[in-house]
Amino acid sequence: MAGIVTEPWSVAENGNPSITAKGSSRELRLGRTAHNMSSSSLRKKSDLRVIQKVPYKGLKDFLSNLQEVILGTKLAILFPAIPAAIICTYCGVSQPWIFGLSLLGLTPLAERVSFLTEQLAFYTGPTLGGLLNATCGNATELIIAILALTNNKVAVVKYSLLGSILSNLLLVLGTSLFCGGIANIRREQRFDRKQADVNFFLLLLGFLCHLLPLLVGYLKNGEASAAVLSDMQLSISRGFSIVMLISYIAYLVFQLWTHRQLFDAQEQEDEYDDDVEQETAVISFWSGFAWLVGMTLVIALLSEYVVATIEEASDKWNLSVSFISIILLPIVGNAAEHAGAVIFAFKNKLDISLGVALGSATQIGLFVVPLTIIVAWILGINMDLNFGPLETGCLAVSIIITAFTLQDGSSHYMKGLVLLLCYFIIAICFFVDKLPQKQNAIHLGHQAMNNVVTATGGGVFSS
């Protein structure tokens, strides 16, 4: 690997490296995933002229880090929602307010995690950096799923993960194709089908793993008791989850090592690409690592608030838990990534937009979902891959219609419009789901915990 140095980790803060980071600029670009390319469109350059005049190096480094990490994004305006959610918790404010503020606070945090993993990739090299980016790409969804699981809210876990897949396949991709088609209405937008084909093969594998446990419950009904059927579905799901994780590991090897060229973001010589080419690390390795740990802890805190208040928000807003989990959580939680995908579609860079939507859907379907099943298994919680007939049907239709939409390697606004309309149809279906809260929480086959109390200072959540 070109440009490797033997000196220990160190770099002067804010883009003035004292040594050469691992990998050349070209190699570092290869280590970036579509998630990072998408999120980078929401970043803004920092003006550090005032900070550079601070005489004390420690204070100057801290202020520089603060400027780059907190204020270096166009979503910085949403950061006040984080302390607001915490204060509302201590003051005993209505839980729907805490739920809404926590969701808003998660939006910039998800984008900043992407920024920090990219900063670390400057030091780890393109391969390890790409692996880090791929692993942390959906950290918010994984944290919410695990916290909901520890509260025994299995339905919320299933709904939120399914919603993330549907959102990426229909909403994000549909909006990107529609906006890109309108912005480039006088010319045909084209993209490389190869990476899309790989993602669809894996998504179909994931769908098969969801379909078979569902069919077992129907085909074996009457031949065995409900308890036996439940055990069969649980055992099948755990076995399938191991297979899904193996397939995801193979996908990472395929993406980062053997066929990396298929997943490279398209490289056109324009102003944006020149900017990307000149990017350097703006914070040191250990500063980036510390910020990443801190951001992850804050995401975990806000995710706990979201999980603990979702039923109360459902009652107050007269919305079903299924609608909030499948529609609202993915839209707000991934707003930064979604906006970036649309921006690149406007720039006629559909390969990046596709990489965001399909890559994220694949990661959730083949990594986050089976990992959640394994974690539930370890915790002694019965969670399977049977998401229900309606939910599994929505997943199947979404994968099939998206595959047909992208089969010819070209795009126009009508394709995006159809995907968006499909998403609206699914949203309407879950919007009219008015099952009572307790039934809504258990209708996927698992009894929710009757009383989950989370005490954080003066704030107490009950569900």
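Cβ from N, Cα, C; glycine included.
Just the original residues are modelled here, none of the noted substitutions.
Under the heading of mutagenesis, Swiss-Prot lists THR6 to Ala and annotates it as follows: No effect on autoinhibitory regulation.
Under its mutagenesis entries, Swiss-Prot includes SER10 to Ala with the note: No effect on autoinhibitory regulation.
Here the residue is the original one, while Swiss-Prot reports the published mutagenesis SER24 to Ala with the comment No effect on autoinhibitory regulation.
Quoted from Swiss-Prot for the published mutagenesis SER25 to Asp: Loss of autoinhibitory regulation.
Listed in Swiss-Prot as a mutagenesis experiment, ARG29 to Ala is described as follows: Loss of autoinhibitory regulation; when associated with A-32.
Here the residue is the original one, while Swiss-Prot reports the published mutagenesis THR33 to Asp with the comment Loss of autoinhibitory regulation.
Swiss-Prot gives this note for the published mutagenesis THR33 to Ala: Loss of autoinhibitory regulation.
Just so you know, the Cβ of HIS338 (mutagenesis position) picks up 25 other Cβ atoms within 10 Å once every protein chain is counted. Here the residue is the original one, while Swiss-Prot reports the published mutagenesis HIS338 to Asn with the comment Increased affinity for Cd(2+) and Zn(2+) transport.
For HIS338 to Gln, Swiss-Prot lists a mutagenesis experiment annotated as follows: No effect on transport activity.
Swiss-Prot gives this note for the published mutagenesis HIS338 to Lys: Reduced transport activity. Under DSSP, HIS338 (mutagenesis position) is assigned to a helix (H, G or I) in the three-state scheme.
Where Swiss-Prot documents HIS412 to Ala as a mutagenesis experiment, the accompanying text is: No effect on transport activity. Shown in sequence order, LEU177, GLY181, GLU188, GLN189 are the residues of the chain, 6+ apart in sequence, with a C-beta less than 8 angstroms from the C-beta of HIS412 (mutagenesis position).
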